[in-house]
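Everything on this sheet refers to the single structure shown next.
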Amino acid sequence: MSLRIKALDASVVNKIAAGEIIISPVNALKEMMENSIDANATMIDILVKEGGIKVLQITDNGSGINKADLPILCERFTTSKLQKFEDLSQIQTYGFRGEALASISHVARVTVTTKVKEDRCAWRVSYAEGKMLESPKPVAGKDGTTILVEDLFFNIPSRLRALRSHNDEYSKILDVVGRYAIHSKDIGFSCKKFGDSNYSLSVKPSYTVQDRIRTVFNKSVASNLITFHISKVEDLNLESVDGKVCNLNFISKKSISPIFFINNRLVTCDLLRRALNSVYSNYLPKGNRPFIYLGIVIDPAAVDVNVHPTKREVRFLSQDEIIEKIANQLHAELSAIDTSRTFKASSISTNKPESLIPFNDTIESDRNRKSLRQAQVVENSYTTANSQLRKAKRQENKLVRIDASQAKITSFLSSSQQFNFEGSSTKRQLSEPKVTNVSHSQEAEKLTLNESEQPRDANTINDNDLKDQPKKKQKLGDYKVPSIADDEKNALPISKDGYIRVPKERVNVNLTSIKKLREKVDDSIHRELTDIFANLNYVGVVDEERRLAAIQHDLKLFLIDYGSVCYELFYQIGLTDFANFGKINLQSTNVSDDIVLYNLLSEFDELNDDASKEKIISKIWDMSSMLNEYYSIELVNDGLDNDLKSVKLKSLPLLLKGYIPSLVKLPFFIYRLGKEVDWEDEQECLDGILREIALLYIPDMVPKVDTSDASLSEDEKAQFINRKEHISSLLEHVLFPCIKRRFLAPRHILKDVVEIANLPDLYKVFERC
């Protein structure tokens, strides 16, 4: 069955047409701004909110709109600038189709306030879908017109989603306003964001073209311009070409789109742009971008302005010849000034400025063009060297007062305090164990890994004595490891930092699953955030209970969730050192102190029967060889007939020297290994175990304690203070130095890093810091 052809509803037609003309807020503003210029306005003020999406208001002091014309103002094809099609051949105004306001009213809420010179008051009226909503209301107002556009694209969600950020849209608006401000002589422009006290752009009507370019761009652009002019060329229908182009001293790595006005219309002409850039490529140093502003006037009869919905393109007769004429003229202008050029040069010298260069001798010998160029270079070198000797003005509000690569003096005091090897008489507080013995595993199957790391030593350590753990974890708190003298098998020497190093070749890994996990980490890297962490300065702990710390980068102060950061850090270390971990040896010579998995799982009320505990232990025990080989998690079973109740945890992986995870979390570690890890899928399994190890390694929270509370004992207060000092020292001397060296920040932790202050803004408020 064939579909019947039907006429589209008028509202659908109007929305389609509006979508072709009004693509973004900047298109709506351009149309309204051109109407203001056509109305002979001498001042145009623009107000923008949320990139022009929420509010876009333009106010001019032009001729205004007659009250009688208001009912049809926003209807399509209503205009005061054109009566018949032949008038297009002589059109001199920006507008001619009568579609701009109509299109805007179909995708936004429009309110117009206008007053002509003859009226005693202004008139205000609102529009929707091209129709006037109510009769015009008299209001107070000045001569001219104010058009308020609100909620742009409120009825086209797809177009709204396609727009870029508010700042990007506002930048586009500023760019277009600036280009019209440069070209529109005797017309002033201002543009600012809603709520801002200062204008983002302000151009007075009396400004010259040079002043306008200086205001819109900057001084370096305006001070390196030459005037460009071509007189009338009869056979090409070319009336004139006037503008400003950069000279050969102009240096800019940033590309500035050429400003082309053809018959006073802002257009893009790719052929002309390429031709002029080609000319400049013969003169400017490689990598420099030129500045070009040209106003081209062509006989209106030779120009077709009705070729693009947004009027950004025009077609004209003798296009190739006109472009060639302009390019040749530019070549001639640049050739004329290519006899001399100023270069920035500097010299390093310890002598007095007068002895740097024999400047007078060089000037006296200036007899020809070559020596003139040499003199210019010498003069500039002398000036630069002289200025370098002067003390540069220090900008206090942009001064970075600390060096991220410089260590604090306290970092040299911590190494001797990390471990104690003098026996069991002196016991560490908190959950950090005292290291007394180290062993290592020599079994490691060689795999292939795309890593560039050299073979290194395998690090393994023993730990003992956990203090101040919750009562229900008493068996971990009582756990002790005998001193070195108690074990005759310890024949390996202990280094000053408390580790026994045994030469062990690095295992090469060629597992596809691990490669994919590493690629996934690489793909998730946020470059800017990684740079912040790589060049951070650690400030201190803000809240030990919520695991918040402050860091500084450059001129900014950030608040970070160090728990989240450490989780990602240890996961990445696990991926990098996969199958190459050192060992933390947990098993004691005293059998009663061994860590039995069954006892650890007894901490959980939901595992109230032997079967549920043994189910978890069975999963882990079945994978014990893999856990030992890949993760240095060694399990042993001394029971008869491999009784699952006798499975013991002998070792944990060592991810970072100087840091031992809190063994208080061992019950949760074993529980989650059995419950949360997917043991069926290889990649999910390897990833899940690494994440559980990273979770184990996250520093403990330190619950807040009111030290002024009289009900607390002195031991409890001292314990709280010691735990705070311990976590602070651990973060400053162990974890954050590792974060600076190794951490690749993923995008999803952006929510865990918050900028709380920056130096320039603080100076704006306090005028000092």
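Cβ from N, Cα, C; glycine included.
Substitutions noted, but not modelled.
Here the residue is the original one, but Swiss-Prot notes a mutagenesis experiment at this spot, E31 to A: Reduces ATPase activity by 98%. Displays 3300-fold increase in spontaneous mutation accumulation. Secondary structure at E31 (mutagenesis position), as computed by DSSP, is helix. A 10 Å cutoff on Cβ-Cβ distances gives E31 (mutagenesis position) a total of 22 other Cβ atoms nearby, all chains included.
Under its mutagenesis entries, Swiss-Prot includes A41 to F with the note: Defective in a mismatch repair assay. Abolishes heterodimer formation. Displays an increases spontaneous mutation accumulation. In the three-state DSSP scheme, A41 (mutagenesis position) is classed as coil.
One entry in Swiss-Prot concerns the mutagenesis experiment R97 to A. Its note says: Displays an increase in spontaneous mutation accumulation. Does not impair heterodimer formation.
Experimental mutagenesis at this site is recorded by Swiss-Prot as G98 to V, annotated: Abolishes heterodimer formation. Displays an increase in spontaneous mutation accumulation.
One mutagenesis experiment named in Swiss-Prot is I326 to V, and its note says Fully functional in a mismatch repair assay. Secondary structure from DSSP puts I326 (mutagenesis position) in a helix.
Less than 8 angstroms from the CB of K764 (mutagenesis position) sits no same-chain residue that is six or more residues away. In Swiss-Prot, the entry for mutagenesis K764 to R states: No effect. The structure shown retains the original residue.
Looking at Swiss-Prot, the entry for natural variant L271 to P says: In strain: EAY1066, EAY1068, M2-8, M7-8, M5-7, SK1, YJM269, YJM280, YJM320, YJM326, YJM339 and YJM627. For L271 (variant position), the same-chain residues 6+ apart in sequence whose C-beta sits under 8 angstroms from its C-beta are Q319, D320, I323.
In Swiss-Prot, a natural variant is listed as S452 to G, annotated with the note In strain: EAY1068, M2-8, M7-8, M5-7, YJM269 and YJM627.
The local packing around L607 (variant position), expressed as other Cβ atoms within 10 Å of its Cβ over all shown chains, amounts to 19. Quoted from Swiss-Prot for the published natural variant L607 to F: In strain: EAY1068, M2-8, M7-8, M5-7 and YJM627.
Within 10 Å of the C-beta of D678 (variant position) there are 11 other C-beta atoms, taking all protein chains into account. According to Swiss-Prot, the natural variant D678 to N carries the following note: In strain: SK1, YJM320 and YJM339.
Of the recorded residues, I326 (mutagenesis position) and E31 (mutagenesis position) place their C-alpha atoms 29 Å from one another. Ranking the recorded positions E31, A41, D678 by the distance of their Cα atoms from the Cα of L607 (variant position) places D678 first. Cα-Cα distance from A41 (mutagenesis position) to E31 (mutagenesis position): 14 Å (rounded to the nearest whole number). Here the mutagenesis positions are A41, I326, and the one whose Cβ sees the fewest other Cβ atoms within 10 Å is I326. Here the CA atom of D678 (variant position) lies 60 Å from the CA atom of E31 (mutagenesis position). DSSP assigns L607 (variant position) to coil in the three-state reduction, outside any helix or strand.
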